Amino acid sequence: MAGGAWGRLACYLEFLKKEELKEFQLLLANKAHSRSSSGETPAQPEKTSGMEVASYLVAQYGEQRAWDLALHTWEQMGLRSLCAQAQEGAGHSPSFPYSPSEPHLGSPSQPTSTAVLMPWIHELPAGCTQGSERRVLRQLPDTSGRRWREISASLLYQALPSSPDHESPSQESPNAPTSTAVLGSWGSPPQPSLAPREQEAPGTQWPLDETSGIYYTEIREREREKSEKGRPPWAAVVGTPPQAHTSLQPHHHPWEPSVRESLCSTWPWKNEDFNQKFTQLLLLQRPHPRSQDPLVKRSWPDYVEENRGHLIEIRDLFGPGLDTQEPRIVILQGAAGIGKSTLARQVKEAWGRGQLYGDRFQHVFYFSCRELAQSKVVSLAELIGKDGTATPAPIRQILSRPERLLFILDGVDEPGWVLQEPSSELCLHWSQPQPADALLGSLLGKTILPEASFLITARTTALQNLIPSLEQARWVEVLGFSESSRKEYFYRYFTDERQAIRAFRLVKSNKELWALCLVPWVSWLACTCLMQQMKRKEKLTLTSKTTTTLCLHYLAQALQAQPLGPQLRDLCSLAAEGIWQKKTLFSPDDLRKHGLDGAIISTFLKMGILQEHPIPLSYSFIHLCFQEFFAAMSYVLEDEKGRGKHSNCIIDLEKTLEAYGIHGLFGASTTRFLLGLLSDEGEREMENIFHCRLSQGRNLMQWVPSLQLLLQPHSLESLHCLYETRNKTFLTQVMAHFEEMGMCVETDMELLVCTFCIKFSRHVKKLQLIEGRQHRSTWSPTMVVLFRWVPVTDAYWQILFSVLKVTRNLKELDLSGNSLSHSAVKSLCKTLRRPRCLLETLRLAGCGLTAEDCKDLAFGLRANQTLTELDLSFNVLTDAGAKHLCQRLRQPSCKLQRLQLVSCGLTSDCCQDLASVLSASPSLKELDLQQNNLDDVGVRLLCEGLRHPACKLIRLGLDQTTLSDEMRQELRALEQEKPQLLIFSRRKPSVMTPTEGLDTGEMSNSTSSLKRQRLGSERAASHVAQANLKLLDVSKIFPIAEIAEESSPEVVPVELLCVPSPASQGDLHTKPLGTDDDFWGPTGPVATEVVDKEKNLYRVHFPVAGSYRWPNTGLCFVMREAVTVEIEFCVWDQFLGEINPQHSWMVAGPLLDIKAEPGAVEAVHLPHFVALQGGHVDTSLFQMAHFKEEGMLLEKPARVELHHIVLENPSFSPLGVLLKMIHNALRFIPVTSVVLLYHRVHPEEVTFHLYLIPSDCSIRKAIDDLEMKFQFVRIHKPPPLTPLYMGCRYTVSGSGSGMLEILPKELELCYRSPGEDQLFSEFYVGHLGSGIRLQVKDKKDETLVWEALVKPGDLMPATTLIPPARIAVPSPLDAPQLLHFVDQYREQLIARVTSVEVVLDKLHGQVLSQEQYERVLAENTRPSQMRKLFSLSQSWDRKCKDGLYQALKETHPHLIMELWEKGSKKGLLPLSS
């Protein structure tokens, strides 16, 4: 340990005489023996030199505590003069990099290489001889620092043959370095290459050959150059000299003996040695944490751009973003062991050296939340005052400029806090003592020091549940090591070049382990195991393919010749108790309670399993992952006592579910370890370690039913757990349960896990891997979506392509947006030639392909007989590439039907070859050549091919804006000659560049993804189109439906024509339309008859075949023929007794009794209220319950959609949606809910009723009817902000001058049948004034879930408003039947109008009243707003609809023009009057 207390201590001990040094060691040994009951190893006397004694003391107690013990011992020895001089020297030595001296108020100056360790030479005691000085000088470093490390390493290793010699990181970091390489050099960061073939992410360096020794020499040379430039030498592995890393056992952590250190950890590698082993991590800045939707969704291109992440350097964490604003809160989020805590501490240390944020922050404070949780009450002033690095300035002065303060909160999610929003209970002043969580809640809630900045580390992405005030935070995900960083890590860990090469080669040859090593903690674990084998001169072997087996290997090596089975069981029990109690620090009493005494504790400390924290004395596992690993072993080892009839796996499941909750269950390392330990290999290793036979009751296959209930098909964490088992039989059974999958994959490790598990699924049809395309509002059925921010290396492309060889059901592969090397393309083409590869669609848009790649693709297509669609858009293929493809496409055996070559750098030179394909290919039906410079010459050549009698093409994509008028006329003539041919153009030029790779392939699908995105999750027509695909002509249902598939209004490059208003055309009129209770179908609204209001019985006659939707209920029918249907809304109460057992099912929707002619209904879409948006609920758990005379029968639905359950060819009886549950999981099911607000005006006051219910139309209707009886009127307000949870309690509050008491103040979200009394809150307002603000919050964490402003205008019925110029009035009953323009294109307008608010503003006061305007705005999506607007328009006359048409024309001219143009082609509308 170069410098700091170690250097000073070594200097003064070297000055002691031999007899004094011996006495010094004996006194220390006596002190240590007096504490041996606490598990400390007694100090060992008879060290031969002061240097050795200093090394031992620092290794055993930590720098600061070793220094304090030395001072105290010198006083006992009577060396008061030496003690005083040492204290004085320490107090005036700010140059020590890690001494407890105070930094200056300004940015710390950067030390030069000659000053790193020199100051303590001048602190030698008076009378120090020249010889002794020379003896010290011999140990000083040269400019590179290498000689110092060599000497200190040698001394430390010789002095401690039996002591631990490996320091370990905190809960988030391995012993080896894991932080970002920005601290290595503060010049400009390395610029990423723009070449599309780059195999590494920005910032990775030195792709050198490890076999030549150049790589190793290059690293050492770079370290020397840094030192020569004036930077301190950078780092050995976690603080111990490199040569000391010859044992498996790491040290416990010595901590400095100050109160500050009991709260804010200072770790033992806090020195130059650690920094020199620094290895770069990948940091990905995101607009939102992974798996969370953005707050505001805009059009699809903007939406994609908003959610695209980018790699970021640590120096830019607090830099301005695209909005030029600098963030105040930065959140470092990542998996366990990924390096977050190390990175956080490095920020503090780099700032202290003047290398980071010196111009931004004057003070930086690091707080470990693990330690902070131990404090009962503390004020911010006390916390800062106890920070050993704080300046001597008064606290008031430090806090006078909060904008210059940075608080680092490490592991904020570890203690299980809920850091509430500001309230009266939170502290408002920095001097006020508070519980630690309240203090942090006040800081983050901005009730104190609102201008301060924060750097927060956490595992979970659900921090907004813990800290509700994080809306403006900058999210940065720590992805781990890149390919080259992993390699560099190995070369820095092993200081011997030959050892480094051997270890690196061995691990890289194990592809699974090499992928797992992107997690720094796993890299450290692998290196440590190999180092131990080298030390023992054993043959190097490391066959682990999972993290579980690697941990078992580590433990087995540490336990050689040390049978500690019973003691290990006690340690496992301690770990499990900590997991249940969210506890990571254990007192000596905690250990004794589990049978762990001083000697055993000392053994575990030396083995590197536990670490000690001296003041106050406590212990923790060396890493939180180790605690989770031992906790998992505790579950497996637990005996059968007290288990009763429950299976072991159920007990294990209940314990982990209790500890982590259903949302965190599969993301927890404990669950992964548990499944890994239950695998065959895991059981064998555990039996060898514990020398026992494990219980036969713990069979991995027993987990299958429970996992099928709990596993989330869109959860990568679930696949991580399955991967740990690597059991084919187990995986086949579990994966067969998945019917559709969708997930986000961003690293080699995640890709490995995903592709491994997919091999065992029989239902996955589509595999999509697109860079930067994280969020989608809809998922295609049976689809896996893979997203990456770092280019996949060739080795892992091969792993991915191996899936195609074994998964015969995979039909579609989308790799758009990923940079493919030439080697990767060759691997893919070899796969395409395999007979077992049955791909039908391949999308490679924006993959950086070249003409040479086209040659390989043509070769791959030669043997493939199944591929029908190929998308190569946005690649610079050039004419040469197109010619290679044409050679294959001309062959009669080629089955390709669709080829997309958008923006591929093509010119007229390749058009002759393309024309020959058009005239020769028997299968090609669609060719997209947009955004290529074909000009008139090239297009004329294409026309010759199109006129050939053998041409089968029916769709041709061309940009016509660059063509001459003569050429355009020729194309129109060609379309007349060939009626089946459609020449389309739907992309704006320059929308995308060849490297962007947006969803070009899906844009041209018969049902485009662009269209699906705009339709959104609530558009019923999307369900209709799917349901009618086989038997119905969609164009008959929605006459203009295919227009949306042909073009997009925002990208049509045509001039706007002057289209007259439909009001001026005498043949356009309206027909009588229905009310909100009507169905909507192919012919418009269909009236619904109320047969029996008391029984909620309705009758409707569907006049023709087609799809019909009931907006008020969400119910949908797909009819084969005209038929009359009766619908009765029932109550569940009378049938619940037939559900056995009751607790295993949850009611998830209304109960309906439908009567219809058998066979007349093709499909029915029944609404449900389970929130599926986040992918937290397994859709296979849904069942349709039929109640017949013989009892309840369950039917598996044909499919589960976002808001509906679909039954095909249904048989009818009372039926409703149920969700299968497990014990105690009800509170984890997200529910779509609504807040119903009613009011009644009295002379003196206004009475309000507020309901919080699941979104069930039958319950809502029952409440409406009840409130109407008491003359209450509903006020329409938006639904809750997020899904809520059954059984949770929510508080209702309000603010306003006339607001009276709310009774009750709490509501529980629960399901009560429509016939039961529903829970509601009642309150009175005496004087409404300008309005009252109502809020509903989660009682547990005070999270705001609903908010609304009630204004006086809300209380006035619409009929009382003064009608404006053209307020909507009913249409005359004798109006002709031809639909108005806005009615004819109703579904198109609902799906594609994006600027709804602008349209509403134009209608406000002219067509819409204030109440109607707010009702429309209250809907939560644009399609819902448009649908509500159209429900109001049903009673409008022609002038009102003309007003809507005019507003739409002004807001969306391209859309209106397109609808007119397409309608005129079909004879539906004239182009002019």
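Every residue, even glycine, has its Cβ placed from backbone N, Cα and C.
Taken from Swiss-Prot, the feature ATP binding site applies to G334, A335, A336, G337, I338, G339, K340, S341, supported by sequence analysis. DSSP gives A336 (ATP binding site) a coil state; it is part of no helix or strand.
If you look up Swiss-Prot, you'll see 328-637 marked as domain 'NACHT', on the strength of sequence analysis. In the predicted model, the domain 'NACHT' (328-637) shows an average pLDDT of 84.
According to Swiss-Prot, the domain 'FIIND' annotation covers 1079-1364, on the basis of sequence analysis.
Residues or ranges marked as domain 'CARD' by Swiss-Prot: 1374-1463.
Listed in Swiss-Prot as a mutagenesis experiment, R1240 to D is described as follows: Slightly reduced formation of an inflammasome filament together with PYCARD/ASC. The local packing around R1240 (mutagenesis position), expressed as other Cβ atoms within 10 Å of its Cβ over all shown chains, amounts to 15.
While the structure shown retains the original residue, Swiss-Prot records the mutagenesis experiment P1278 to E with this note: Impaired ability to form the NLRP1 inflammasome. The DSSP secondary structure for P1278 (mutagenesis position) is coil. The Cβ of P1278 (mutagenesis position) has 15 neighbouring Cβ atoms from other residues within 10 Å, across all protein chains displayed.
According to Swiss-Prot, the mutagenesis experiment L1281 to E carries this note: Impaired ability to form the NLRP1 inflammasome.
Counted within 10 Å of its Cβ, the other Cβ atoms near E1322 (mutagenesis position) come to 15, all protein chains included. Under its mutagenesis annotations, Swiss-Prot gives E1322 to R the following note: Abolished ability to form the NLRP1 inflammasome.
For the mutagenesis of E1387 to R, Swiss-Prot gives this note: Does not affect formation of an inflammasome filament together with PYCARD/ASC. The structure shown keeps the original residue. For E1387 (mutagenesis position), other Cβ atoms within 10 Å of its Cβ number 24.
Of all Cβ atoms in the protein chains displayed, 23 besides its own lie within 10 Å of the Cβ of R1392 (mutagenesis position). In the three-state DSSP classification, R1392 (mutagenesis position) falls within a helix. Annotation of the published mutagenesis R1392 to E in Swiss-Prot: Impaired ability to induce programmed cell death; the original residue is retained in the structure shown.
If you compare Cα positions, G339 (ATP binding site) sits closest to L1281 out of the mutagenesis positions L1281, E1322, R1392. Most buried of the recorded positions A335, A336, I338, L1281, judged by other Cβ atoms within 10 Å, is I338. Summary: among the binding-site residues (G334, G337), the fewest other C-beta atoms within 10 A of the C-beta are counted at G334. The distance from the Cα of E1322 (mutagenesis position) to the Cα of A335 (ATP binding site) comes to 46 Å. The distance from the Cα of G337 (ATP binding site) to the Cα of E1387 (mutagenesis position) comes to 51 Å. R1240 (mutagenesis position) has G334 as its nearest neighbour among the binding-site residues G334, I338, S341, going by CA to CA distance.
A straight line from the CA of S341 (ATP binding site) to the CA of L1281 (mutagenesis position) spans 33 Å. All protein chains included, G339 (ATP binding site) registers 32 other Cβ atoms within 10 Å of its own Cβ. The domain 'CARD' (1374-1463): residue composition by secondary structure is 64 helix, 2 strand, 24 coil, according to DSSP. Geometry remark: K340 (ATP binding site) versus L1281 (mutagenesis position), CA distance 31 Å. A simple way to gauge crowding: the CB of K340 (ATP binding site) has 30 other CB atoms within 10 angstroms, across all the protein chains here.
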